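> Grabbed the feature section from Swiss-Prot, which reads as follows:
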- 49-258: domain 'Protein kinase' (DOMAIN)
- 55-63, Lys80, Glu148, Ile150, 200-201, Asp212: ATP binding site (BINDING)
- Ser108 to Ala: Absence of autophosphorylation, retains kinase activity (MUTAGEN)
- Asp196 to Ala: Drastically reduced kinase activity (MUTAGEN)
- Asn201, Asp212: Mg(2+) binding site (BINDING)
- Asp212: active site, 4-aspartylphosphate intermediate (ACT_SITE)
Amino acid sequence: MKDLKKIESYLDKLRIKEKDGEERKIYAEVLDGRTLKTLYKLSAKGYITAMGGVISTGKEANVFYADGVFDGKPVAMAVKIYRIETSEFDKMDEYLYGDERFDMRRISPKEKVFIWTEKEFRNLERAKEAGVSVPQPYTYMKNVLLMEFIGEDELPAPTLVELGRELKELDVEGIFNDVVENVKRLYQEAELVHADLSEYNIMYIDKVYFIDMGQAVTLRHPMAESYLERDVRNIIRFFSKYGVKADFEEMLKEVKGE
């Protein structure tokens, strides 16, 4: 009962755009009191001006739309909230423990989630600085990450898999080349490997955007080469369905600049 009262208290403090109570109900169902407190702190700091609807929900994270402010300008935000209570993060250990940027000694499950949130922010920041097409990261706090919303009118841009047959109406070869160029830039300039790249986490709206950057690793990670090969195979496999022909060895060399 006490936790429920806390949730109601923070929901009262947060501005939620929809007036019919449906969004409020969803917030109460998927977010715990600690996370709502973090959202309120980000709101009090001036980052979030109004929370909007649910973009996606999952075992690891929920993503919401929000109106916000960054560098003194109004922006459309995606608010990614990692679940503190989740067993899914055991699967993420290989991406964390091989990353020299983080000290993983004596880490509790909750702290692991916080480190993962920081890791995604830092990966986005590093990729953006290198010219990779990713959402602009704004800030993070505990298990909450604020970044650029990719879409229009509060509707997220589709992923390549969501485009489905519509992809045939577009310049598939051009989109493929855009993906390859961004993988290349991510590797050569940002010195990162996405490590989970597929049609499920590449958005498209006039150009491609790589998302879900939490698992991305540096080139010094012991599995970086293996992850890169998997990413390249995934890209070739998907685009082959639309008539794009690419050689694995040649593409791998192009990405690595060999």
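Using N, Cα and C of the backbone, Cβ positions are placed for all residues, glycine too.
Could you place these features in context, so I can see how deep they sit and what lies close by?
Close to Thr57 (ATP binding site) in the fold, though at least 6 residues off in sequence, lie Val30, Val63, each with a CB less than 8 Å from its CB.
With a cut-off of 8 Å between CB atoms and residues at least 6 apart in sequence, the same chain places nothing near Ser108 (mutagenesis position).
Asp196 (mutagenesis position) carries neither a helix nor a strand DSSP state and counts as coil. Every protein chain considered, the tally of other Cβ atoms within 10 Å of the Cβ of Asp196 (mutagenesis position) stands at 17.
Long-range C-beta contacts of Asp212 (ATP binding site), restricted to its own chain and to partners at least six residues apart, with a cutoff below 8 Å, comprise Asp196, Asn201.
Reduced to three states, the DSSP call for Asp212 (ATP binding site) is coil.
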> What number of additional C-beta atoms lies within 10 angstroms of the C-beta atom of Lys59 (ATP binding site)?
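Taking every protein chain into account, the count is 11.
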